[in-house]
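Chemist: The structure follows.
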Amino acid sequence: MVSEGATRKELNLCFENMKMEGVLISEWKDIPVELLMKILNLVDDRTVIIASCICSGWRDAVSLGLTRLSLSWCKKNMNSLVLSLAPKFVKLQTLVLRQDKPQLEDNAVEAIANHCHELQDLDLSKSSKITDHSLYSLARGCTNLTKLNLSGCTSFSDTALAHLTRFCRKLKILNLCGCVEAVSDNTLQAIGENCNQLQSLNLGWCENISDDGVMSLAYGCPDLRTLDLCSCVLITDESVVALANRCIHLRSLGLYYCRNITDRAMYSLAQSGVKNKHEMWRAVKKGKFDEEGLRSLNISQCTYLTPSAVQAVCDTFPALHTCSGRHSLVMSGCLNLQSVHCACILQAHRTHTVYPHPAH
């Protein structure tokens, strides 16, 4: 995103060029489209919508030039607003419709699908009123989606979600947190079969999925980097073993309250790190070391784990931290894991030994 300071410099340059070219602005409609869009980049989305109503010239300029819009500020009548705006803003690539209270209905999502065919990033979180009809509409009209947030959407089925994946095959980021009824093993099988570019998936609180679903996901989405299985209470070590073996680029794994997880899962993660060290060395040569290896792991409330198994993971992946301010290895509720420590503690101990405090 271009900074506000850089945009202001561009505006000043535009004004200077207009002076040199003798451009006269006597009415609002005379403002050049390029200048108008630079001005609108400095204001909030509500003002952009108002600007599109000033005159037909501004409406057309905004319609063709606006690629990102958020209506999250709209606390009521969002559905009507979307119905009004969707036919006008046909070049949108990012649309944020996050709600505090559910407002959106199927007809608004259908309008988006009918008009916004270039959409790549869509946030429909907490749209608990939308049903299967919305997902079928998106599958028909928004096949370029790479990022989709459906968290908190509780009124559609796994059949509709599976159908969506067959048409939105470019998805890289998918948030299904809390979509309890829609996320089943069949859903994960469909995602694995159709969305092999997927890199981030949130399945938090989707308590109906089992190892079968996660294994299908692991085999079908080898580029997976972030996976949240928070409170997926049915999964066992088999899921983690499959992820460790198949998803070698995994960076973040959430296993909060997955109480069937044991040491076997931890050792499989550690072994995958050792086995894939050649990938890490390849990244080092490219100057991308920070991008390789597990960097975030949440095993809170996984009470079957022992210190030795978790320490093996921590030793294998030095980006996992237990030290203050850098908690990327989260172990809340696991009192028996208090002895697990990251490399920073050993380094601090060595420093203290080499440079002891002077006597007073």
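In case you wondered, yes, glycine gets a Cβ from its N, Cα and C as well.
Just lifted these from Swiss-Prot, have a look:
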- 25-76: domain 'F-box' (DOMAIN)
- SER128 to Leu: Binds auxin (MUTAGEN)
Chemist: Under a criterion of Cβ-Cβ distance under 8 Å and sequence separation of at least 6, what residues of the same chain contact SER128 (mutagenesis position)?
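Modeler: Non-local contacts for SER128 (mutagenesis position): PRO102, GLY152, CYS153, THR154, SER155.
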Chemist: Reported in the order helix, strand, coil, what are the DSSP residue counts of the domain 'F-box' (25-76)?
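Modeler: Per DSSP, the residues of the domain 'F-box' (25-76) fall into 28 helix, 3 strand, 21 coil.
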